[in-house]
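A short write-up of the structure that comes next.
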Amino acid sequence: MESVSCSAAAVRTGDMESQRDLSLVPERLQRREQERQLEVERRKQKRQNQEVEKENSHFFVATFVRERAAVEELLERAESVERLEEAASRLQGLQKLINDSVFFLAAYDLRQGQEALARLQAALAERRRGLQPKKRFAFKTRGKDAASSTKVDAAPGIPPAVESIQDSPLPKKAEGDLGPSWVCGFSNLESQVLEKRASELHQRDVLLTELSNCTVRLYGNPNTLRLTKAHSCKLLCGPVSTSVFLEDCSDCVLAVACQQLRIHSTKDTRIFLQVTSRAIVEDCSGIQFAPYTWSYPEIDKDFESSGLDRSKNNWNDVDDFNWLARDMASPNWSILPEEERNIQWD
């Protein structure tokens, strides 16, 4: 009897194990099916994103070409202040179009658009000076070297951008200045208070590199801003039309407004941010974010010129390329506590 009972128990145990093994099969199959469906959905989403980017690129090109032609026509026949103001308004629209398209445009197309916009802005400034007799006389007496130094062909009937550059006041080259060009900024300085004004910055690329214990104030609307190899610096900048880049910085405090912020190899830095898209950090630690609070008398005008939407601020929407876990916050960046945001900028 005991042997029969043991045999029956063994059979029951074997049946239970077989049933458990069989129950695992559907779970594995279900898991594989879920993974397969997720992969299919990812590929589908990727195709859709590519199609959307392609459509957006076509829309950008068509809109930009149409608006550029309209501005060129206004500038060619600019005989009144009203027509110039209409051209200025359309140029602001083009600036906003570029800002809104920065994420899906190829780098070459983006640069071409920015250069075309810069030429049109220079042509507008030239036409405005053309309505003033004194400025017209100064333009006629300018040497041939300035007119012949352009490297980019302007639109038909529109003066090349370099003429506007040569005819406008340029910053004096101080110690540590990078010199007048499309790029301006400071480098290799320590324990200095550095400033640039709107007339020096407008739609130019700003490069700040190898600064230590410096305070930098940029009053105006640059096109891009790059800060590299800075230590214990304070940087205050007006609205930047496109991107701000930080690399290899430490123990800094920044106030910046921009379309996109990218931070690389930086640590222990506080950033007071206005960003219309998002911030991206990579190989960073100890980064703290808070809303942009710096202000100066002409900042509203500079925001309008930049094309940034001041009502939109994603200062706490940050992507960490070194932290892919969605269910846990990145340890590399955090929100600056409110009690620590009271900064005396000036």
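Cβ atoms here come from the backbone N, Cα and C positions, even for glycine.
At each noted site, the model still has the original residue.
What you are looking at is a predicted structure, and each value in this text was computed from that prediction instead of being measured.
Positions annotated as domain 'C-CAP/cofactor C-like' by Swiss-Prot, on the basis of sequence analysis: 171-323.
According to its DSSP assignment, R262 (mutagenesis position) is in a strand. When other Cβ atoms within 10 Å of the Cβ of R262 (mutagenesis position) are tallied across all protein chains shown, the result is 18. For R262 to A, Swiss-Prot lists a mutagenesis experiment annotated as follows: Inhibits stimulation of tubulin GTPase activity.
If you take every residue in the domain 'C-CAP/cofactor C-like' (171-323) and average the pLDDT, you get 89.
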